[in-house]
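One structure below.
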Amino acid sequence: MAGHLASDFAFSPPPGGGDGSAGLEPGWVDPRTWLSFQGPPGGPGIGPGSEVLGISPCPPAYEFCGGMAYCGPQVGLGLVPQVGVETLQPEGQAGARVESNSEGTSSEPCADRPNAVKLEKVEPTPEESQDMKALQKELEQFAKLLKQKRITLGYTQADVGLTLGVLFGKVFSQTTICRFEALQLSLKNMCKLRPLLEKWVEEADNNENLQEICKSETLVQARKRKRTSIENRVRWSLETMFLKCPKPSLQQITHIANQLGLEKDVVRVWFCNRRQKGKRSSIEYSQREEYEATGTPFPGGAVSFPLPPGPHFGTPGYGSPHFTTLYSVPFPEGEAFPSVPVTALGSPMHSN
């Protein structure tokens, strides 16, 4: 800002001619005086700027919240080039205003606010750190004991998880047992799982039938429900019955199952799936009708053109040539191109 103003005044001749020694008039300030007033923040000017303008020098820098703050232009000078010397205040009044402005801020370093919140990292006490190390060492020793006991008795990690489900009603996966033995679980989860595994170790030592229970549970878990396959003849019969009665009662389901030689659950599930399929089909059909009612994105309509010979991806039309559907842009009446028969389309002819 100062450099811009100085450059503007550098090309304006001082009133009265000469080099400006004739004096200053209202509305104009000597650029040399203006430049002398602009010094380093908080420091003295290059020349007699403050003395010439009749103001007290800028007070020194003061500390503010751990940093250095400097005073800016004081005593409400505004744009100095637009203010004449006659309108400047005396030195006493200017100094008083500077003092009044500086009284609002303390020259001492600012103290901490009483309501200031300090975020400090909470470090555990030596006792807590010792307890944590002792707990981690105990978990490490128990994990080694569990792995040794499991291998000695011939249990797999999956067997341990299934046995916990038989004993306590909650099955744990093989991955969980593996991570516990490898100390890869969080400390919270390790502490939750440790009592259950301790009871498993006791049961494994005292109960000889635990291995048989584990094997039976493994067979139950391994038994998967096979996918039911229905013959085409039976499927057509079910489809015919569905058209007559989409939602049969329990007695009707039992009668249909006995008639077709199927289980009642199979018939019930088939009718339920068939109703859901019908709902999806009706929704798709309604969406298709709405799409056709609103019209295609291209107003010209669909036109089929034969594709050139060669391999094409798609389903052939039972020996008929492949066609592709294109949308033509409608032309105004009287401006359409004459129709060209399909047989006339072929390779371009070159004239000599």
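Cβ from N, Cα, C; glycine included.
No noted substitution is present; original residues retained.
What Swiss-Prot lists as DNA binding site is Arg150, Gln157, and the listing cites experimental evidence. A simple way to gauge crowding: the CB of Arg150 (DNA binding site) has 20 other CB atoms within 10 angstroms, across all the protein chains here.
The annotation domain 'POU-specific' is assigned in Swiss-Prot to 131-205 on the grounds of sequence analysis. Mean pLDDT for the domain 'POU-specific' (131-205) in the predicted structure: 87.
What Swiss-Prot notes for the published mutagenesis of Glu120 to Ala is this: Absence of sumoylation. Enhanced protein degradation. Reduced self-renewal ability in ES cells. 55% lower expression of YES1.
What Swiss-Prot notes for the published mutagenesis of Val166 to Lys is this: No change in DNA binding. No loss of self-renewal ability in iPS cells. No change in nuclear location.
Quoted from Swiss-Prot, the note on mutagenesis experiment Asn206 to Ala is: No change in DNA binding. Reduced self-renewal ability in iPS cells. No change in nuclear location. DSSP assigns Asn206 (mutagenesis position) to a helix. Of all Cβ atoms in the protein chains displayed, 8 besides its own lie within 10 Å of the Cβ of Asn206 (mutagenesis position).
Quoting Swiss-Prot on the mutagenesis of Asn207 to Ala: No change in DNA binding. No change in nuclear location. The Cβ neighbour count for Asn207 (mutagenesis position), using a 10 Å radius and every protein chain shown, is 13.
Among the mutagenesis entries in Swiss-Prot is Glu208 to Ala, noted as: No change in DNA binding. No loss of self-renewal ability in iPS cells. No change in nuclear location. Cβ contacts within 10 Å of Glu208 (mutagenesis position), excluding its own Cβ and spanning all protein chains shown: 8.
All protein chains included, Asn209 (mutagenesis position) registers 8 other Cβ atoms within 10 Å of its own Cβ. While the structure shown retains the original residue, Swiss-Prot records the mutagenesis experiment Asn209 to Ala with this note: No change in DNA binding. Reduced self-renewal ability in iPS cells. No change in nuclear location.
For the mutagenesis of Gln211 to Arg, Swiss-Prot gives this note: No change in DNA binding. Loss of self-renewal ability in iPS cells. No change in nuclear location. The structure shown keeps the original residue.
Per Swiss-Prot, mutagenesis Lys215 to Arg is noted as: No change in sumoylation; when associated with R-244. Loss of sumoylation. No change in nuclear localization; when associated with R-118 and R-244.
Here Swiss-Prot describes Ser347 to Ala as a published mutagenesis experiment; the accompanying note says: Absence of phosphorylation. Reduced protein degradation. Reduced self-renewal ability in ES cells. No change in FBXW4 binding. Loss of FBXW8 binding.
The two recorded residues Gln157 (DNA binding site) and Val166 (mutagenesis position) have their Cα atoms spaced 15 Å from each other. Using a 10 Å radius centred on the Cβ of Val166 (mutagenesis position) and all shown protein chains, the other Cβ atoms total 15. For the recorded site, Arg150 (DNA binding site), the DSSP three-state label reads helix.
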